[in-house]
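Worksheet for the structure shown next.
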Amino acid sequence: MVSSATILRMVAPCWRRPSVKGDHSTRDANGRCDGLLWYKDSGNHVAGEFSMSVIQANNLLEDHSKLESGPVSMFDSGPQATFVGVYDGHGGPEAARFVNKHLFDNIRKFTSENHGMSANVITKAFLATEEDFLSLVRRQWQIKPQIASVGACCLVGIICSGLLYIANAGDSRVVLGRLEKAFKIVKAVQLSSEHNASLESVREELRSLHPNDPQIVVLKHKVWRVKGIIQVSRSIGDAYLKKAEFNREPLLAKFRVPEVFHKPILRAEPAITVHKIHPEDQFLIFASDGLWEHLSNQEAVDIVNTCPRNGIARKLIKTALREAAKKREMRYSDLKKIDRGVRRHFHDDITVIVVFLDSHLVSRSTSRRPLLSISGGGDLAGPST
């Protein structure tokens, strides 16, 4: 493995900040970019306040995210909601970018058809987005076969009519900060279930779904992987592990599995929980797994609980980066000098969205707050697909 000191010597002489519009940073209503960091320090949603931030590590940002606040159906008279989506791409940005553009629209469509929000609406929206992306893969297969190996972990939260819907496919995570009045503390409560082969429960699920495949999960270099290839068991995309038609040339050999399969190896169906929001529920921390590699649930909740709301998502990311630097026995100031691509040796792309819950607003079906639509990453995220 290349040492931290060696990488610093490689990049220090030629390092420069990625170009951004304006001088040191850019600011507008949709957030601000400062080098590899994007942030929207504060804003209002229909049920309270929020803070968002993204740090890029990959050469192309693979994390995409969205916060929508307003009608959650195709009609302005429909229920008001706050929608949060965190999409952690792997193999490239295409799947995460696609989901960021289309999943919320599919949720609005099915909410309208259903005349309301439900777990079934969310599942339908995930599966419709999956089918749309697989259709895109099919169209581009001959000219861009690599797109069959691209996928995205998808975490969604919807606050609507006093309920919180959490849907997850992959290993991003949402943690609730809940006030324990008797002990005068704010306790971390994980609301999402994760789909990573490192978890025994996930390995057992895979074995039960594929009883005739002894290689469905393989321990490779001390890491459990599905078919020895990928750690997550659910995603949108990853067509090469969903449809046998993509498990062949011209896809690179490292992505092909030797056995013929007749049903999807990975799944796109999200695990969904519905939580009634109580006055003790203070805030939610949505984040891609890059944050949770460096901070525990309770550490993240303690930071949000004890620090000012303004810029709190950015503070969580900076705290995680300090931990990443410490693990590599280097200074945080030196880590900040490392450019994208090389930066991936030290940490992943990280997305954090902190959503504060105002108990006076949560249960309302209407709100006078302005409509809001913001995508995380700004100029870092590149063009939409």
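In case you wondered, yes, glycine gets a Cβ from its N, Cα and C as well.
Modelled residues match the original; the substitutions are not represented.
Feature annotation from Swiss-Prot assigns Mn(2+) 2 binding site to Asp88, Asp289, Asp348. In the three-state DSSP assignment, the secondary structure recorded for Asp88 (mutagenesis position) is strand. If you take the C-beta of Asp88 (mutagenesis position) and look for same-chain residues 6 or more apart in sequence within under 8 angstroms, you find Glu62, Asp63, Ala96, Ala152, Cys153, Leu155, Gly170, Asp171, Ser172, Ser288, Asp289, Gly290, Asp349, Thr351.
Per Swiss-Prot, the feature Mn(2+) 1 binding site maps to Asp88, Gly89; the stated evidence is similarity to another entry.
Annotated domain 'PPM-type phosphatase' per Swiss-Prot: 46-357, in sequence order.
Recorded in Swiss-Prot as a mutagenesis result, Asp88 to Asn carries the remark: Abolishes phosphatase activity; when associated with N-289.
In three-state terms derived from DSSP, Asp289 (mutagenesis position) belongs to a helical segment. There are 22 other Cβ atoms within 10 Å of the Cβ belonging to Asp289 (mutagenesis position). According to Swiss-Prot, the experimentally introduced change Asp289 to Asn is described as follows: Abolishes phosphatase activity; when associated with N-88.
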Notebook entry, point to check: Using the Cβ centroid of Asp88, Asp289, Asp348 as the reference point for the Mn(2+) 2 site, which residues of the same chain not in that list have Cβ within 8 Å?
Noted result: Asp63, Cys153, Asp171, Ser172, Ser288, Gly290, Leu291, Glu293, Asp349, Ile350
Next item on the list: With an 8 Å cut-off on Cβ-Cβ distance and a minimum sequence separation of at least 6, pull the same-chain contacts of Asp348 (Mn(2+) 2 binding site), or say none.
Entry: Ala57, Asn58, Ser288, Asp289, Gly290, Glu293
